[in-house]
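K.L.:
Annotations for this protein, taken from Swiss-Prot, read as follows:
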MUTAGEN   Asp97 to Ala, Phe or Trp  No effect on Mg(2+) import
MUTAGEN   Met309 to Phe  Decreases Mg(2+) import into mitochondria
MUTAGEN   Met309 to Glu or Gly  Increases Mg(2+) import into mitochondria
MUTAGEN   Val315 to Glu, Phe or Gly  No effect on Mg(2+) import
Amino acid sequence: MNRRLLVRSISCFQPLSRITFGRPNTPFLRKYADTSTAANTNSTILRKQLLSLKPISASDSLFISCTVFNSKGNIISMSEKFPKWSFLTEHSLFPRDLRKIDNSSIDIIPTIMCKPNCIVINLLHIKALIERDKVYVFDTTNPSAAAKLSVLMYDLESKLSSTKNNSQFYEHRALESIFINVMSALETDFKLHSQICIQILNDLENEVNRLKLRHLLIKSKDLTLFYQKTLLIRDLLDELLENDDDLANMYLTVKKSPKDNFSDLEMLIETYYTQCDEYVQQSESLIQDIKSTEEIVNIILDANRNSLMLLELKVTIYTLGFTVASVLPAFYGMNLKNFIEESEWGFTSVAVFSIVSALYITKKNFNSLRSVTKMTMYPNSPANSSVYPKTSASIALTNKLKRRRKWWKSTKQRLGVLLYGSSYTNKANLSNNKINKGFSKVKKFNMENDIKNKQNRDMIWKWLIEDKKN
């Protein structure tokens, strides 16, 4: 029985694959087909974008290009490519030091790193590595810096090959030629910026022009960048002079300790430090001149703006006067009875009244405008009465108040005489005498109290002195 039931149940059982996959859902397939086509289009667009990007070549990422000078100043190799990793291991450098000498066009902070076997230099357009018998000058991708580097090549070749000054070490001669090239580049940049800025400032003294102000703003930004560059180089040289360990490591031919004498190297660095400091001071003074000129120009523009506003207010006041003058004739110009049609003085009186009212309104507005324009810092200060004299309105107000006080005092006395008779004056005099006597009594009492307090203080001091003696 159980077997039969089991067979029937198995025969009635339908596999799940027939239910789910026997009749596929066509909307689901369409939707899936749409999403797949969209994904294919997105992948093709992404593939095109990736193909449009320029890949970094292996030579740029794994090699470094530089020109090498030997101990006699001759060029051994021109723009020779070295593997970066082998170059780092050969000169005992770290991978982080490669950022200082990489031939990228990105400007970074100037640095001079003193290693045990070499000196790594990054100053403006110059990226070099100095050893005791070799100099590596790294190539640049900036076309404007390439011309300056070519000048450096000639200077290095002449400086290192000369045998006149044998007392100076090889590394110091290479360092001096690099400093000379850097200072000459700074000098040319400063002369260019200063000539243009001074010319614009001289032109602005004669005429304030919008185009000149715009040109001055652009050149002031360039001058600020130059000032920051020179300031960084000056601070770098200052740090070198203050650090004895770096000065000792800059001797590669003959090793020295921090306790030795570095007078020759200090004199070399001090010379170019003062020259760089001069460029810093001159550029800073020129920036201050530009700022002061900008402030003066702003003051002039504000004054012109205020004068235009005053002109507009004056025109408005005149317009108001004409409007007031035309109000009354406009009323009488209506085709209605005004009861002065047959009067002989009607026209004259209306015209005179309108003109007088217009003149009165105009004068009053001009007086108020004049009082607003004449502003002082401390108009009511008694110490500055000679510098800031009182206006006629304030003097008239004080005189008016004085007259009112006198009038009130006289009217008070007259009312007292009318109400109380002649005895009022006697009473007033008696009250004044009583008040004076009261004040004198209070004053006398205060003086007596002061004397008593003084005597008591003297007695207390005497007692204290006697107690100390005992």
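Just so you know, the numbers here start at 1 and follow the chain as drawn.
Just so you know, glycine gets a Cβ as well, placed from its N, Cα and C.
Original residues only.
Remember, predicted model here, so these are calculated numbers, not experimental data.
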K.L.:
Fill in the CA-CA distance, Val315 (mutagenesis position) to Met309 (mutagenesis position), as an integer in Å.
P.N.:
10
K.L.:
How many Å lie between the Cα of Asp97 (mutagenesis position) and the Cα of Met309 (mutagenesis position)?
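P.N.:
With distance taken Cα to Cα, Met309 (mutagenesis position) is 63 Å from Asp97 (mutagenesis position).
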K.L.:
Near the Cβ of Asp97 (mutagenesis position), how many other Cβ atoms are there if near means within 10 Å?
P.N.:
18
